[in-house]
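Shown next, in structure tokens, is the structure this report addresses.
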Amino acid sequence: MNISVDLETNYAELVLDVGRVTLGENSRKKMKDCKLRKKQNESVSRAMCALLNSGGGVIKAEIENEDYSYTKDGIGLDLENSFSNILLFVPEYLDFMQNGNYFLIFVKSWSLNTSGLRITTLSSNLYKRDITSAKVMNATAALEFLKDMKKTRGRLYLRPELLAKRPCVDIQEENNMKALAGVFFDRTELDRKEKLTFTESTHVEIKNFSTEKLLQRIKEILPQYVSAFANTDGGYLFIGLNEDKEIIGFKAEMSDLDDLEREIEKSIRKMPVHHFCMEKKKINYSCKFLGVYDKGSLCGYVCALRVERFCCAVFAKEPDSWHVKDNRVMQLTRKEWIQFMVEAEPKFSSSYEEVISQINTSLPAPHSWPLLEWQRQRHHCPGLSGRITYTPENLCRKLFLQHEGLKQLICEEMDSVRKGSLIFSRSWSVDLGLQENHKVLCDALLISQDSPPVLYTFHMVQDEEFKGYSTQTALTLKQKLAKIGGYTKKVCVMTKIFYLSPEGMTSCQYDLRSQVIYPESYYFTRRKYLLKALFKALKRLKSLRDQFSFAENLYQIIGIDCFQKNDKKMFKSCRRLT
């Protein structure tokens, strides 16, 4: 897999470069190298999974085939099917764009609200028996299976036996097949072409492989069948029986059987398991080779494998789920994956009734004027547009007094904004848990209706490093809005960098909006929900408490329009403090 993080991108996004990819339905159908087509599909799918689990971003693919046109040729059915296998509703998460010789896939962050799952998974690699089939559990089934195991702290290796005998009537059940398979397993000799007295079921699987590819085929199928039987109720795998349920057997020397038994043991012992119980036992199985005789002469063998049901969870291989960590695309470890699947998400106060309750006990001084008047007086600095909320007011005033030209610059920048909130900070980077840049004068985050958030960075030192600072801050902010704040819509954060000279002159040194293009859906943001998500993210990061008084500035951060349903409650809360 050749996926790398593009560190030179202009986007304030996680951009994953998947290399050269052939695109278009006809072109992908005509690819002679099927392995290459599969590898390209795998790389795109893993990159998508990694971005979904890492706050969203962009997949960048260099277009392999000449004269490709997205509008004429499309993407390719195999890729589209992979997208559908990952996502229930593809348009909710993905947007596609061709930019010259590059194809870009914009990926929105995974949303817990969509499926109830905290992460995206390409394959759980947890198998189960569904009557006569071994099937991999989808993420939802895996979640239920793991939750049940965690709740019960595992299970007994064997099903409890019935205490009372049932009436002996002419009833046939699956357990009859399992019992007959057990009798067959205990035999020492078999007759060629002998018919079985049982068939495939939840507890029985029958296979017939040619001698030439016997070892290879057993190694290929063994993990999924062992996982399926162990995760269900145990069962038997018989190799050397045909579709007509006749005993055929395979030819082998004794040394071949020894090698085969060692490979089976090696394969089973390296299968990943996860325990919720205290015993932490190994997979319990028995392997034997039953001699097949034709008119009294040994002519082959049947491989018989009995797998006991397991106490906890058995994987065929590690879960196929990815994320971006330390600028690398990495597969989640089994432990990480299970924690994301079954551990409860920490709950943080997000209801405004709870927020109001905090205000009642947190406000340091009484307010005798009505809430709306208090809101108006605290929101707007004199001389600035009433369409924009500026906060925190004290920092805003101080910056305007200390730095000539900043107020005029802000007025000019906000002139075209219909309605918005401009939130100042000495360092948004520090607020988000990143490293401080002492050369930065301040940052300001603009959140307005139907327009992407804009992060303004102001500095008084000529230095090119501010682009990296601003880009990283914007990227982190976007990720926090989605993963911590719970913002479920598509969003991007634009950046703009200004230089303020000691004489009060200002100049724009960088404007991301002139450098990159996003799909249309990224420009229609919801200000109200962005502010809510921002509040939740900062509250969890404790930036609100660290930067300025939590209660005193709560309304300024969220905005009065977000509280319209609770105006009466808030008014009463404030009045009780007088």
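Glycine too: its Cβ is placed from the backbone N, Cα and C atoms.
The noted changes are left out; the structure has the residues it started with.
According to Swiss-Prot, the protein has these features:
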- Glu200 to Ala: Decreased ribosomal RNA ribonuclease activity (MUTAGEN)
- Glu205 to Ala: Decreased ribosomal RNA ribonuclease activity (MUTAGEN)
- Lys213 to Arg: Loss of function in the E2-induced apoptotic signaling pathway (MUTAGEN)
- Asp233 to Gln: Loss of interaction with SERPINB2 (MUTAGEN)
- Ser368 to Ala: Increased ribonuclease activity; when associated with A-573 (MUTAGEN)
- Ser368 to Glu: Decreased ribonuclease activity; when associated with E-573 (MUTAGEN)
- Ser573 to Glu: Decreased ribonuclease activity; when associated with E-368 (MUTAGEN)
- Ser573 to Ala: Increased ribonuclease activity; when associated with A-368 (MUTAGEN)
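In the three-state DSSP scheme, Glu205 (mutagenesis position) falls into the strand class. Distance between Cα atoms for Lys213 (mutagenesis position) and Glu205 (mutagenesis position): 19 Å, as a whole number. Within the group of mutagenesis positions (Glu200, Lys213, Asp233), the Cβ with the highest number of other Cβ atoms inside 10 Å belongs to Glu200. Separating the Cα atoms of Glu200 (mutagenesis position) and Asp233 (mutagenesis position) is a whole-number distance of 15 Å. Here the CA atom of Asp233 (mutagenesis position) lies 13 Å from the CA atom of Glu205 (mutagenesis position). The number of other CB atoms found within 10 A of the CB of Glu205 (mutagenesis position), across every protein chain shown, is 24. According to DSSP, Lys213 (mutagenesis position) sits within a helical segment.
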